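*Asks:* Annotations per Swiss-Prot:
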- Gln21 to Ala: Not toxic in E.coli (MUTAGEN)
- Arg25 to Ala: Not toxic in E.coli, 50-fold decreased RNA-binding (MUTAGEN)
- Asn32 to Ala: Not toxic in E.coli (MUTAGEN)
- Thr48 to Ala: Not toxic in E.coli (MUTAGEN)
- Ser73 to Ala: Not toxic in E.coli, 100-fold decreased RNA-binding (MUTAGEN)
Amino acid sequence: MIVKRGDVYFADLSPVVGSEQGGVRPVLVIQNDIGNRFSPTAIVAAITAQIQKAKLPTHVEIDAKRYGFERDSVILLEQIRTIDKQRLTDKITHLDDEMMDKVDEALQISLALIDF
């Protein structure tokens, strides 16, 4: 399986503990493409369609029509994890550079790499 940074797949994130995002849901691959090429794992961020959640600076909204989603959704950059690529199933879409710039900014905030 060839996985690229910016790809969105369905993945089964179960089992979970506490407030972790779980179940079969879309995830965004945020790992660099060298890691994606050589590692059996991928670093991903969970995506939810629960857009009424509190808007955090670590959230990036996805327009369903523009990116081929069934519903408007939110990328949760505070919900990142490393998963085996075997958890990835169907590819949904690939996010463009404009969207990935927003993801990068939210990720930097999540990891305290920039002041907020």
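FYI, residue positions are counted from 1 along the chain as it appears here.
Each residue, glycine too, has its Cβ placed from N, Cα and C.
Where a substitution is noted, the model still shows the residue that was there originally.
What you see is a predicted model, and the numbers here were worked out from it, not measured in a lab.
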*Asks:* Under DSSP, is Gln21 (mutagenesis position) helix, strand or coil?
*Replies:* coil
*Asks:* Look at the mutagenesis positions Gln21, Asn32, Ser73 and tell me which residue has the greatest number of other C-beta atoms within 10 angstroms of its C-beta.
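*Replies:* In terms of Cβ crowding, the pick is Ser73.
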*Asks:* Does anything in the same chain, at least 6 positions from Thr48 (mutagenesis position), have a Cβ under 8 Å from its Cβ, and if so what?
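*Replies:* In sequence order, the residues whose Cβ lies under 8 Å from that of Thr48 (mutagenesis position) (at least 6 apart) are Gln21, Arg25, Ser73, Val74, Leu76.
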*Asks:* Can you tell me how many other Cβ atoms are located within 10 Å of the Cβ belonging to Arg25 (mutagenesis position)?
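*Replies:* Within a 10 Å radius of the Cβ of Arg25 (mutagenesis position) lie 17 other Cβ atoms.
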*Asks:* Could you find out if DSSP has Ser73 (mutagenesis position) as helix, strand or coil?
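*Replies:* Reduced to three states, the DSSP call for Ser73 (mutagenesis position) is strand.
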